Amino acid sequence: YIDAETMHLHHDKHHQAYVNNANAALEKHPEIGEDLEALLADVESIPADIRQALINNGGGHLNHALFWELMTPEKTAPSAELAAAIDATFGSFEEFQAAFTAAATTRFGSGWAWLVVNKEGKLEVTSTANQDTPISEGKKPILGL
């Protein structure tokens, strides 16, 4: 359970600040475009003077956008395809939950726990610090907390 005050803070304050700051950085270099996923997949292509701002704020925007997209008041189960992939990778849904919980609870300071598809096309549980996104590591996030 996450209380309304925490949700308001993250949605209306934190997430909005990430969007505003990412947009301000992008305005300095209109030639690079506005596709944050593409830019963060190749951070070295981002001009040095805005690179860290986009890593922090672009990552914060993408991370929170996925979080909001996945949130629902109803309890949901993974699709049959995802459930089979979880079982094949982790042994069971319960083992996946244990790995995901460990990634979330052992992250020192702020950050995210992720279920991602890695470069080899396999599921992986990982963790990133602060607002770093697994996209910068060539991974596709499918669940984030």
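Keep in mind that glycine also has a Cβ here, set from the backbone N, Cα and C atoms.
Per Swiss-Prot, the feature Mn(2+) binding site maps to His10, His64. The annotation Fe(3+) binding site is assigned in Swiss-Prot to His10, His64. What Swiss-Prot says about the natural variant Ala17 to Thr is this: In strain: CIP 103216. According to Swiss-Prot, the natural variant Ile32 to Thr carries the annotation: In strain: CIP 102922T. Looking at Swiss-Prot, the entry for natural variant Glu44 to Asp says: In strain: CIP 102922T. In Swiss-Prot, a natural variant is listed as Ala113 to Val, annotated with the note In strain: NEM1121. Swiss-Prot documents Ala129 to Thr as a naturally occurring variant and attaches the note In strain: CIP 103216. While the structure shown retains the original residue, Swiss-Prot records the natural variant Gly138 to Ser with this note: In strain: NEM1121.
Gly138 (variant position) falls outside any helix or strand according to DSSP and counts as coil.
Put simply, His64 is the one of the recorded positions His10, Ala17, Ile32, His64, Gly138 whose Cα lies nearest to the Cα of Ala129 (variant position).
If you measure from the Cα atom of His64 (Mn(2+) binding site) to that of Ala113 (variant position), you get 12 Å. For Ile32 (variant position), the nearest of the recorded positions His10, Ala17, Glu44, Gly138 in terms of C-alpha separation is Glu44. Cβ crowding, taken as the number of other Cβ atoms within 10 Å, peaks at Ala113 among the variant positions Ala17, Ile32, Ala113, Ala129. Of His10, Ala17, Ala113, Gly138, all annotated as recorded positions, the residue with the shortest Cα distance to Glu44 (variant position) is Gly138. Close to Gly138 (variant position) in the fold, though at least 6 residues off in sequence, lie Ala41, Asn118, Lys119, each with a CB less than 8 Å from its CB.
In the structure as shown, the Cβ atom of Glu44 (variant position) sits within 10 Å of 6 other Cβ atoms. Look at the binding-site residues His10, His64 and count other Cβ atoms within 10 Å of each Cβ; His10 has the fewest.
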